[in-house]
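Engineer: Have a look at this one before I ask anything.
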Amino acid sequence: MDKLPPSMRKRLYSLPQQVGAKAWIMDEEEDAEEEGAGGRQDPRRRSIRLRPLPSPSPSPSAAAAAAGGAESRGAALGGAADGEGPARGAAKSSTNGDCRRFRGSLASLGSRGGGGGGGSTGGGSHGHLHDSAEERRLIAEGDASPGEDRTPPGLAAEPERPGAPAPPAASPPQVPSSCGEQRPADAAVKVEGGAAAGDQILPEAEARLGQAGFMQRQFGAMLQPGVNKFSLRMFGSQKAVEREQERVKSAGFWIIHPYSDFRFYWDLTMLLLMVGNLIIIPVGITFFKDENTTPWIVFNVVSDTFFLIDLVLNFRTGIVVEDNTDIILDPRRIKMKYLKSWFVVDFVSSIPVDYIFLIVETRIDSEVYKTARALRIVRFTKILSLLRLLRLSRLIRYIHQWEEIFHMTYDLASAVVRIVNLIGMMLLLCHWDGCLQFLVPMLQDFPDDCWVSLNNMVNNSWGKQYSYALFKAMSHMLCIGYGRQAPMGMSDVWLTMLSMIVGATCYAMFIGHATALIQSLDSSRRQYQEKYKQVEQYMSFHKLPPDTRQRIHDYYEHRYQGKMFDEESILGELSEPLREEIINFNCRKLVASMPLFANADPNFVTSMLTKLRFEVFQPGDYIIREGTIGKKMYFIQHGVVSVLTKGNKETKLADGSYFGEICLLTRGRRTASVRADTYCRLYSLSVDNFNEVLEEYPMMRRAFETVALDRLDRIGKKNSILLHKVQHDLSSGVSNYQENAIVQRIVQHDREMAHCARRAQATTPVAPAIWTPLIQAPLQAAAATTSVAIALTHHPRLPAAIFRPPPGPTTLGSLGAGQTPRHLRRLQSLAPSAPSPASPASSPSQPDTPSSASLHVQPLPGCSTPAGLGSLLPTAGSPPAPTPPTTAGAAGFSHFHRALGGSLSSSDSPLLTPMQSAARSPQQPPPPPGAPAGLGLLEHFLPPPARSPTSSPGQLGQPPGELSPGLGSGPPGTPETPPRQPERLPFAAGASAGASPVAFSPRGGPSPPGHSPGTPRTFPSAPPRASGSHGSLLLPPASSPPPPPPPPAPQRRATPPLAPGRLSQDLKLISASQPALPQDGAQTLRRASPHSSSGESVAALPPFPRAPGRPPGAGPGQHVTLTLPRKASSGSLPPPLSLFGPRAAPAGGPRLTAAPQREPGAKSEPVRSKLPSNL
């Protein structure tokens, strides 16, 4: 009740309580005994008993109370019929159920009851009086100690004025009967004593009594255990502490609890006093001859007084029984137990020797006594004073108690406290031993063979004597010598041996405690070292290779980080709320970095985290292998992993992502392999726990299924089970709009994280700056993209702004606001294929080279053609169109004009605006009316005209107006001009994450046996996806005879001619570390795109002729199909050359042609553009 707030206590006091008469009312004999004894009551009673103060004038009510009549305790309040009868003592039932007597006039009692005080006697029903002043006093003084008597509060609240008439009462006052007993109506008691009677309680007396009660309550509370951290740990709860307080109250008067505040401060005082005594007394006895000084006597007298008081308090202090952790509070048991344990030692150490000497000196004042004391009693007094050193036992007991207090209250390591105590005890023993080394020779009057006489230190100062004595004692105790010299006398020899024994014992104890302390400070690291020693012995026993041993060592370092502990057993011993709190704290970074958890229900996150298991993987470890049965899914806390498929498609996942959930959802086999690229710290979730959690949260199951479908779509795979589930959920309307938005947000976050992981893992090549959107776009569908970008960098009339990175936060920002990563992935051109067994690519050390000189590109079956290139390909039955000679050099560039020119000229990107403005400068003549639209930018990249001294007729460019709509296609039936110069053509290629199979067929010769022009041999490729086909960059046909030469093109003054080989040299700078191609064949090129894992491009491979007319091994009309390799190491890349340089199309060389090869009667498939509109 002491710790309850005032409002709560007021509510408790105001509650009506129906308490039985036997519980709270004394019988008549007890009442008589109480009044006869002056109001004393049993201290073991817990109810608040209040007695009235004696009235100044004799009152019949007091006599009636002494007689013990029942009417004087509980009769209803009544008065005489005429209103002026004398008042008698009336009993009133207070709101807390206690019976308190009130004295006063009828008017005052009636006013407290809320009614009048006169009239006839009437029986009162059982009601309750409501007096705010009385309630406030009851609350203030309700917590009385068991043995105190107090005046009932509220009596002197309203003193009556003498002679004041009683106000008339409308009805008789209804006073509740005594403590719940219903009195009959005729049990009226005559009330005597009017208003003039001076029987009111004075406020001063009440204040004095209240102050005395307050001090007694405060001092009583000091003897009880307080509600603090130490007591709560000892007893378990605040309720148990309150029960212990009640035990102290009921145990008797002046019983001190061992965990009370008073005992705490008393023990602290005695601890300091004992330390002072144990240090000062040996020095005073040994080195000071005059012991009659005032400071010395005062110190001894005060010390003896405190120790005597402590001896008395030990008889009233509870004793803690260490066997059953019970506390003895019975005074008789405390006395018997203390007499049997430490009483004798404490009494001997507390004998007041100085008190005895002072009493004797005051009574016997003679010179004979003083001389006798100085000569004979001095040795006895010194030896008797040594008994005070037995107080060391109290010091040890108090220190042991304080060790427990520090260990339980402040969580200090008990080993540290023990080390400090051990050091203090060693220093104290050294101090005593030093004093003893000087005291023994002094008691012998310094013989000649003692160390003091040999060193001539008899008459030196006490400081010098103490220093040499302490040095001699510590030399003995540490066993390092005998001091300045070896002992000579017999007493010195025995003292030296005693010092050695004590010192060796203390030294051994110190070493043992120090070792335990060091081991306990870092036990987890010691366990790790012991465990790793076992691992090393295991590796040595099995003779594991050094690289495996190093991997095992690295694994242990990253997994345990030098500390080993059983985390599962630790968490299993904790309560469930504490376990969840610790797991949430350990996985806070995982939750913060994972969009799946950030948008999920907190209960789902907690349920998922409590079932996770921590694992560590090294770089190169396959966490999941394709085709195996999945039993776990993984959440990435730190690290980067690669998701690999059989098509060699790779996806990066980084911190905050997860994988392996597809087989857990479909109960099938793994659809991809996952390899760790760095050290990965993962959390795994078993399939049973996964399904258990998702059964409770169906919305999160739909999110997992949707993300799994999106990931399968990104790697080119499908799953009918997941697709059916998702479509069923969407059609049935299970989820609402908010849940669908959360699922879409989770899918979008997963795509962005995969894109960021690819960017983080990509290495930036050392190359000249090129147009960033062309490189960082997730789509590089043509080999000429690299050539166009390089041409952009060398064009002198383009502004420098286009060579800077786009201003958006991400690379995808330059691709258009409406294009999401999903749309871009669906627009990518992919063509995975397997290399031929006969191809040189089967050997990793050999380059992949084509075996034909004149190659022809054809699409594979089932693959659609980009829309931008659809107009370049004639149908199966149409003859090829003739190509003018003037446009032959720009044939390769014309393909890109058709595919990209329109979108470049019509793009709204801010980066392309200066390009369009620069395309139409005032120095250029306007294009003819028949020129196709969209050539403002690309016309600057045409080679210089025939007037250049380093250019040939095959390298001439022409204005936009002279470019035919067919982009190098002439009238049908025109024969093709054969090549005349046997010069090798340069070779340009573009690369991305994958390579597409390209079918090349030479023109102009008969096919060899086993081959036909209509059905060229192709290698197998992956089936097309629903989201898009794998297309190839096709070159326009050039098999028809050349048309008559057109008129020469006018010279363009605004565009300076490019230097010979300039673009080729610049391309060589980009990949200078790549070796040259072999002379007998061309090598395919594949370079991994740093920003896209799914986009693929095709290299346009020009022929490498060996003879002027025909390449060796290839006849007219022979078709040769080549497959670009999947991977090409950095050492197998050819030196890149430009298609548009001076050596791009030499006169007389074989012309690179391309035409779609279809079977007879095959219908042309509709083509769709796979290029983004703003590229």
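Each Cβ is built from the backbone N, Cα and C atoms, and glycine gets one as well.
Where a substitution is noted, the model still shows the residue that was there originally.
What Swiss-Prot lists as 3',5'-cyclic GMP binding site is Y560, K563, F565, E567, and the listing cites similarity to another entry. Annotation source Swiss-Prot lists 3',5'-cyclic AMP binding site at G660, E661, C663, R670, T671, V674, R711. Quoted from Swiss-Prot for the published mutagenesis H407 to A: Reduces response to cAMP. One mutagenesis experiment catalogued in Swiss-Prot, H553 to A, is accompanied by this note: Reduces response to cAMP. Quoted from Swiss-Prot, the note attached to the mutagenesis of E557 to A states: Reduces response to cAMP. For D750 to A, Swiss-Prot lists a mutagenesis experiment annotated as follows: Decreases binding affinity to cAMP.
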Engineer: Applying the rule Cβ within 8 Å of the centroid of the Cβ atoms of G660, E661, C663, R670, T671, V674, R711, what extra residues of the same chain belong around the 3',5'-cyclic AMP site?
Structural biologist: I624, G630, M633, V643, F659, I662, A672, A708
Engineer: V674 (3',5'-cyclic AMP binding site) to D750 (mutagenesis position): how many Å between their Cα atoms?
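Structural biologist: If we compare the Cα positions of V674 (3',5'-cyclic AMP binding site) and D750 (mutagenesis position), the gap is 16 Å.
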Engineer: Cβ distance under 8 Å to R670 (3',5'-cyclic AMP binding site), same chain, sequence separation 6 or more: which residues?
Structural biologist: I624, R625, E626, G627, T628, I629, G630, G660, I662, C663
Engineer: What is the total of other Cβ atoms whose distance to the Cβ of E661 (3',5'-cyclic AMP binding site) is within 10 Å?
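Structural biologist: Taking every protein chain into account, the count is 23.
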Engineer: Give the sequence-ordered list of residues that share a chain with E567 (3',5'-cyclic GMP binding site), lie 6 or more positions from it, and have CB atoms under 8 Å from its CB.
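Structural biologist: Counting only residues 6 or more apart in sequence, the Cβ neighbours of E567 (3',5'-cyclic GMP binding site) under 8 Å are F614.
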Engineer: Between the two most separated Cα atoms in G660, E661, C663, R670, T671, V674, R711, the residues recorded as binding 3',5'-cyclic AMP, what distance in Å do you get?
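Structural biologist: Comparing all Cα pairs, the maximum is 13 Å.
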Engineer: I'd like to know which of the binding-site residues F565, T671, R711 sit within 10 A of D750 (mutagenesis position) at the Cα level.
Structural biologist: R711
Engineer: Near E557 (mutagenesis position), which of the binding-site residues F565, E661, T671, R711 can be found within 10 Å, Cα to Cα?
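Structural biologist: Cα filter at 10 Å returns nothing.
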Engineer: Near H553 (mutagenesis position), which residues of its chain come within a Cβ-Cβ distance under 8 Å, counting only those 6 or more away in sequence?
Structural biologist: none
Engineer: Look at the binding-site residues K563, R711 and tell me which residue has the greatest number of other C-beta atoms within 10 angstroms of its C-beta.
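Structural biologist: Of K563, R711, the one with the most crowded Cβ is R711.
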Engineer: Taking the center of the Cβ atoms of Y560, K563, F565, E567 at the recorded 3',5'-cyclic GMP site, which other residues in this chain have a Cβ no more than 8 Å from that point?
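Structural biologist: Going along the sequence, the neighbours appear as S524, Y528, Q561, M564, D566.
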Engineer: List every residue in the same chain as F565 (3',5'-cyclic GMP binding site), at least 6 positions away in sequence, whose Cβ is under 8 Å from its Cβ.
Structural biologist: S524, Q527
Engineer: Is it possible to get the count of other C-beta atoms within 10 angstroms of the C-beta of V674 (3',5'-cyclic AMP binding site)?
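Structural biologist: Around the Cβ of V674 (3',5'-cyclic AMP binding site), 22 other Cβ atoms lie within 10 Å.
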Engineer: What number of additional C-beta atoms lies within 10 angstroms of the C-beta atom of T671 (3',5'-cyclic AMP binding site)?
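Structural biologist: For T671 (3',5'-cyclic AMP binding site), the 10 Å Cβ neighbour count is 22.
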Engineer: Whole-number Å distance between the CA of R711 (3',5'-cyclic AMP binding site) and the CA of Y560 (3',5'-cyclic GMP binding site)?
Structural biologist: 33
Engineer: When you tally the Cβ atoms that lie within 10 Å of each candidate's Cβ, which of the mutagenesis positions (E557, D750) has the highest tally?
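Structural biologist: Sorting the candidates by Cβ neighbours within 10 Å, the top entry is D750.
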Engineer: What Cα-Cα separation, expressed in whole Å, is found between Y560 (3',5'-cyclic GMP binding site) and T671 (3',5'-cyclic AMP binding site)?
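Structural biologist: Counting only the Cα atoms, the answer is 32 Å.
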Engineer: Determine, from DSSP, whether D750 (mutagenesis position) sits in helix, strand or coil.
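Structural biologist: D750 (mutagenesis position) sits in a helix per DSSP.
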